[in-house]
Amino acid sequence: MKTFVLHIFIFALVAFASASRDSARKIGSQYDNYATCLAEHSLTEDDIFSIGEVSSGQHKTNHEDTELHKNGCVMQCLLEKDGLMSGADYDEEKMREDYIKETGAQPGDQRIEALNACMQETKDMEDKCDKSLLLVACVLAAEAVLADSNEGA
């Protein structure tokens, strides 16, 4: 029984460490063009918000509008280089396909519904940088809420 409890404890510790590491990671840093987009916008990794900061909404209260805009421009650059955006326009179908591939979501998955809602919420925004950051923030916040509700289930 002690071994079983120890295994549960270790599993919980690893899961917590993994979640903490993910929330500390910078938004967009998993993409191939991350360094290129940072350079194109004369930014360093220190200028980019963390996943945890964005998913919790803290980025909106802890940073100036110019920082928000610059982070959005990096996100737009990444989306455009991956063929998911052209200027301020989404390729919604490609965005869904890439999201499904990246997350392993299946048809009917609430994460896909959240992505669709986030694209709908931001689709009429004209500023491509602000639009991109709002989309990313919306999706990350929805994923955090869904993860919390699944943990409680």
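One-based numbering along the chain as shown.
Positions of Cβ are set from backbone N, Cα and C atoms, glycine also.
No substitution from the list is modelled in this structure, which keeps its original residues.
Keep in mind that this is a model prediction, so the values were computed, not measured.
Variant annotation in Swiss-Prot: Ile27 to Leu, described as In strain: BQ-348; the structure shown retains the original residue. In three-state terms derived from DSSP, Ile27 (variant position) belongs to neither a helical nor a strand segment and is classed as coil. In sequence order, Ile48, Phe49, Ser50, Ile51, Val54, Asn71, Met75, Val136, Leu140 make up the list of same-chain residues 6 or more apart from Ile27 (variant position) whose Cβ falls under 8 Å from its Cβ.
According to Swiss-Prot, the natural variant Ile51 to Thr carries the annotation: In strain: P1-67.
Counting only residues at least six positions away in the same chain, the Cβ atoms of Phe49 sit under 8 Å from the Cβ of His63 (variant position). While the structure shown retains the original residue, Swiss-Prot records the natural variant His63 to Arg with this note: In strain: Pu-39.
Among the natural variants in Swiss-Prot, Asn71 to Ser has the note: In strain: Pu-14c. The residue drawn here is the original one. Asn71 (variant position) falls within a helical segment according to DSSP.
What Swiss-Prot says about the natural variant Leu78 to Met is this: In strain: G-72, G-78, G-80, O-40, Pi-21 and Pi-78. DSSP gives Leu78 (variant position) a helix state.
The secondary structure of Tyr90 (variant position), as reduced to three states from DSSP, is extended strand. For the natural variant Tyr90 to His, Swiss-Prot gives this note: In strain: O-88. The structure shown keeps the original residue.
According to DSSP, Ile100 (variant position) is assigned to a helical segment. Among the natural variants in Swiss-Prot, Ile100 to Thr has the note: In strain: Pu-15c. The residue drawn here is the original one.
According to Swiss-Prot, the natural variant Val136 to Ala carries the following note: In allele b1 and allele b2. Of all Cβ atoms in the protein chains displayed, 25 besides its own lie within 10 Å of the Cβ of Val136 (variant position).
Record note (Swiss-Prot), natural variant Asn150 to Ser: In strain: AR-25e. The unchanged residue is displayed. The secondary structure of Asn150 (variant position), as reduced to three states from DSSP, is helical.
In Swiss-Prot, the entry for natural variant Glu151 to Lys states: In allele b1 and allele b2; causes a decreased net negative charge and observed lower mobility. The structure shown retains the original residue.
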CA-CA, which of the variant positions Leu78, Ile100, Asn150 lies nearest Tyr90 (variant position)?
Leu78
Where does Ile51 (variant position) sit in the DSSP three-state scheme?
helix
Least buried of the variant positions Leu78, Ile100, going by other Cβ atoms within 10 Å?
Ile100
These are the variant positions: Asn71, Asn150. Which one scores highest on other Cβ atoms within 10 Å?
Asn71
